[in-house]
Amino acid sequence: MSGGRDSSTSSGSNSAAPGASTNATSSASASASSTSTSASPGSTTSPASTQRQRGRPAKRATCTWCGEGKLPLQYVLPTQTGKKEFCSETCIAEFRKAYSKGACTQCDNVIRDGAPNKEFCSIMCMNKHQKKNCSTRHSGGSASGKGLAESERKLLASGAPAPTGPFQYESFHVFDWDAYLEETGSEAAPAKCFKQAQNPPNNDFKIGMKLEALDPRNVTSTCIATVVGVLGSRLRLRLDGSDSQNDFWRLVDSTEIHAIGHCEKNGGMLQPPLGFRMNASSWPGYLCKILNNAMVAPEEIFQPEPPEPEENLFKVGQKLEAVDKKNPQLICCATVDAIKDDQIHVTFDGWRGAFDYWCNYRSRDIFPAGWCARSCHPMQPPGHKSRMDSSSSKQRCPRPRYTVVAESEAMVPASPATAHFHPNCKGGPFINNSKLPCMVTGPTYQTLAKLCLQEVLAASTDTQQLSKLLFALEGDVHIVTAAGKNFTVKIPSPMRMKDDESLAQFIETLCTTCRACANLISLVHETEECKKCANSRKRQLTQSATPPSSPVLADKRNRQSNSATTSPSEKIIKQELAVKSPVESKSKTSTNNGKEPASQQNSNHSLNNNNNSASKSSNKVVIKSEPNGANAQTSSTTQALRKVRFQHHANTNTNSSATNGNQDTSQTTHVSTSHCSSSSTSSSTSLAGGSANTSTIGKYLAPLVAEVHPEQANVKPSNSYYKSPTTLSSSASLPTSVSTPFTGCQSASSTALAAGGVTAAKAATAPAGAAATAGASPSYTAITSPVSTPTSALANSHLRSQPIDWTIEEVIQYIESNDNSLAVHGDLFRKHEIDGKALLLLNSEMMMKYMGLKLGPALKICNLVNKVNGRRNNLAL
């Protein structure tokens with residue numbers, strides 16, 4: 001039992017402060033709240049404990065009533081001869097009943113049944129008393145002393161206040177603020193800095209009264225609370241339906257407490273408290289039961305809330321009284337250690353930094369100096385760090401000395417350290433930056449680093465992979481909680497994080513590890529947008545705004561951007577299918593009639609070899625583009641062609657398409673192909689006798705659509721006209737981009753365009769050797785053709801038509817092809833043997849309960865199951 005928490009007093013200082021209210025001395029539960037044994041700021045060591053530092057250890061204290069020595073003695077009853085300690089409210093109540101009937105004259109203990117004498121609890125006490133008072137045993141003084149003791153016992157049993165008697169229930173020393181301020185050379189914070197009344201409000205509440213209060217763990221709920229303790233101007237409340245472990249304290253002028261009926265008048269509804277021990281459906285009946293014949297607190301005893309200060313007027317170093325958040329029944333001597341905006345850092349005098357906290361300057365948990373004395377509330381004096389080394393305080397105080405290392409001065413900044421998140425910056429492959437907060441604040445650098453890791457993990461899209469990366473960092477091992485899970489990470493040791501520079505280095509390492517933008521987390525709030533991410537975003541917007549847009553176009557742009565960093569020899573990309581453009585525009589060209597350089601011939605020969613080797617699994621279109629060079633320069637002026645659609649036929653004249661192979665154009669051609677779901681036997685047969693490129697094209701039977709746009713410069717409509725595709729050169733190189741593909745096969749009749757005068761013609765495909773003789777440049781651009789099917793569609797095409805017949809591997813294949821993030825659950829499906837039949841029966845509750853899936857993946861899989869059921873129903877129709 002901590003002596004400072006007991007507030008033991010001598011006979012000369014046993015009286016309460018002037019004006020002590022009746023409520024402060026009315027019940028045992030109030031004493032219980034004010035005499036808790038847990039260590040806290042302001043709890044001091046009693047003189048008795050300091051005297052027992054040598055020799056034989058002190059005898060373990062036991063409950064005065066039941067003799068229990070294992071339970072903490074949380075309840076103290078001051079008496080004439082000292083104090084009585086108890087383990088529970090029941091023990092202290094029973095002791096008071098027995099004490100009112102009579103007490104031992106020698107030891108002041110209760111006289112139980114079977115005692116040898118009505119005045120003594122035991123023979124030993126009787127013998128001691130006889131030896132001590134043998135000469136005056138029959139004198140009148142003994143009788144008068146006995147009469148005084150009986151009157152005091154009756155006064156104690158009645159519970160009435162005794163301002164000057166030794167049996168006052170709550171007695172405490174009045175802290176001398178003037179002497180303390182003079183000793184420390186500091187000043188007290190003025191009353192205008194606090195959101196507190198000038199004079200502490202009267203507390204007319206009584207234990208057992210019921211009222212409405214906001215649940216401190218869920219401030220949106222209004223619950224029924226019972227007053228279980230009264231101390232000065234404060235109330236100890238317990239939510240009905242909750243246990244005693246969640247009691248909380250409120251001032252009588254708080255806006256969080258109201259009279260019964262206030263919630264209903266304002267259109268609200270009383271809610272069960274968080275952690276309601278009964279069934280939620282029984283709440284209405286339970287509410288009627290507890291309010292029936294209850295002692296309801298009258299509305300007039302609730303005090304109005306005081307006005308709040310207009311701004312933060314605190315100064316560093318000012319003294320005040322503050323509630324200990326870890327032991328809220330205590331108000332202790334404290335100091336303003338730091339100020340930042342609306343926040344102040346409260347430190348408790350004489351204690352290490354474990355109990356310090358940040359709060360708003362409008363907080364109701366801070367009071368001006370002298371508030372406790374005026375409100376008759378016990379005030380805990382400053383602690384003494386030197387006493388923590390004594391053996392008795394080590395046993396009584398739960399604050400270990402090694403905690404000082406975690407809160408060393410090197411780790412505590414002058415003001416709270418703050419890290420700012422910039423959601424506009426890229427979060428990389430592991431972080432969803434939309435889930436990041438704007439900022440986090442920590443009292444120490446290490447705490448801030450831990451908070452940053454916690455927020456990054458909470459916003460992660462793949463916590464399993466990211467936690468491995470964070471654990472690979474250097475530093476001390478810590479456990480952080482994010483998204484309902486515990487993760488083991490590493491944070492630099494306190495000795496390495498001494499200033500902002502070290503913290504900034506850690507944040508930079510964190511961003512690099514997460515593959516995010518270096519400006520995603522910073523110690524300085526930057527209003528300007530990150531230039532790197534802004535430029536990247538502008539490029540994406542420009543690319544997405546360029547019509548027409550398609551996945552093929554994006555793939556081409558990615559390849560073009562990658563080609564800037566590759567050597568010229570790497571720019572020739574392997575292709576599975578080479579398509580020669582059958583479009584030729586009339587242009588004025590000046591060509592070199594000399595022989596083609598050997599490098600160009602080698603490149604063309606390499607291209608033809610690649611075309612022949614990759615024709616079996618063709619998914620890409622490679623179009624040879626010839627820039628304006630020394631050997632071939634073009635200055636074409638053409639009119640924009642609306643659309644040229646052509647189909648592959650068996651009677652394609654490949655020789656006619658190769659006659660104009662030396663003519664070049666600088667037009668921009670948008671090539672789009674679509675995969676034809678139905679196959680044509682005659683077309684594939686007729687194409688079998690052609691070259692490798694021709695046979696490959698015939699295999700897909702996809703109509704190729706060319707949309708030609710001239711360059712913006714030198715556009716002369718009079719010099720442009722359409723040519724029949726049969727007369728267009730197949731070797732004419734056109735810089736290409738891809739338009740939106742067609743979704744189905746088109747017949748020969750549907751490809752004719754009457755409005756623009758564009759006729760549908762046969763697709764001309766040059767032989768493999770034609771490319772070698774054409775005067776073309778060796779630069780090639782590879783773009784993805786829409787002929788290639790998406791991964792999910794290609795994977796699903798191999799599945800059986802009926803999902804009910806799917807095997808386990810087919811189910812896993814279907815899920816992985818539709819959502820790559822669900823691929824990690826493949827082994828789980830194998831473990832539970834989820835085949836097609838089981839897949840159709842899955843629901844989110846079943847997957848979460850029996851398969852251990854989280855809600856997010858379970859909902860994704862349910863969505864895929866619904867798609868399968870929809871397709872199944874369509875097939876049945």
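A Cβ is built for glycine as well, from the same backbone N, Cα and C atoms used for every other residue.
Here the original residues stay in place, and none of the substitutions has been built in.
According to DSSP, Cys66 (Zn(2+) binding site) is assigned to coil rather than to any helix or strand. The Zn(2+) binding site annotation in Swiss-Prot covers Cys63, Cys66, Cys87, Cys91.
Averaged across the domain 'SAM' (806-876), the predicted model reaches a pLDDT of 86. Annotated domain 'SAM' per Swiss-Prot: 806-876, in sequence order, evidence recorded as sequence analysis.
Annotation of the mutagenesis experiment Glu816 to Gly in Swiss-Prot: No effect on function. Shows self- and ph-p binding activity comparable to wild-type; when associated with V-846 and R-860. For Glu816 (mutagenesis position), the count of additional Cβ atoms within 10 Å of its Cβ stands at 19 [all protein chains shown].
Here the residue is the original one, while Swiss-Prot reports the published mutagenesis Ile834 to Thr with the comment Complete loss of function. Significant loss of self-binding activity. Moderate loss of ph-p binding activity. Sequence-distant contacts of Ile834 (mutagenesis position), defined by Cβ-Cβ distance under 8 angstroms and a gap of at least six in the same chain, are Ile808, Val811, Leu842.
Annotation of the published mutagenesis Gly836 to Ser in Swiss-Prot: Loss of self- and ph-p binding activity; the original residue is retained in the structure shown. DSSP assigns Gly836 (mutagenesis position) to a helix in the three-state reduction.
Looking at Swiss-Prot, you'll find the mutagenesis Gly836 to Asp noted as follows: Complete loss of function. Complete loss of self- and ph-p binding activity.
Just so you know, the Cβ of Met846 (mutagenesis position) picks up 14 other Cβ atoms within 10 Å once every protein chain is counted. What Swiss-Prot says about the mutagenesis result for Met846 to Val is this: No effect on function. Shows self- and ph-p binding activity comparable to wild-type; when associated with G-816 and R-860.
For the mutagenesis experiment Met851 to Arg, the note given by Swiss-Prot reads: Complete loss of function. Complete loss of self- and ph-p binding activity. Cβ neighbour count for Met851 (mutagenesis position): 17 (other Cβ atoms within 10 Å of its Cβ, all protein chains included).
According to DSSP, Lys854 (mutagenesis position) is assigned to coil rather than to any helix or strand. What Swiss-Prot says about the mutagenesis result for Lys854 to Ala is this: Partial loss of self- and ph-p binding activity.
For the mutagenesis experiment Lys860 to Glu, the note given by Swiss-Prot reads: Complete loss of function. Partial loss of self-binding activity. Complete loss of ph-p binding activity. In the three-state DSSP classification, Lys860 (mutagenesis position) falls within a helix.
Here the residue is the original one, but Swiss-Prot notes a mutagenesis experiment at this spot, Lys860 to Arg: No effect on function. Shows self- and ph-p binding activity comparable to wild-type; when associated with G-816 and V-846. Lys860 (mutagenesis position) has a Cβ environment of 18 other Cβ atoms inside 10 Å.
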Among Cys63, Cys66, Cys87, Cys91, which are recorded as binding-site residues, the nearest neighbour of Lys854 (mutagenesis position) by Cα: Cys87
Per DSSP, three-state class assigned to Cys91 (Zn(2+) binding site): helix
Spatial neighbour of Cys66 (Zn(2+) binding site) that is closest, considering only the mutagenesis positions Glu816, Gly836, Met851, Lys860 and their CA atoms: Met851
Candidate nearest Lys860 (mutagenesis position) in space, where candidates are the binding-site residues Cys63, Cys87, Cys91 and distance is Cα-Cα: Cys87
Among Cys63, Cys87, Cys91, which are recorded as binding-site residues, the nearest neighbour of Gly836 (mutagenesis position) by Cα: Cys87
Residues flanking the Zn(2+) site, with Cβ no more than 8 Å from the Cβ centroid of Cys63, Cys66, Cys87, Cys91 and excluding those residues themselves: Thr62, Thr64, Trp65, Gly67, Glu68, Leu71, Leu73, Phe86, Ser88, Thr90
Other CB atoms, at most 10 A from the CB of Cys66 (Zn(2+) binding site): 15
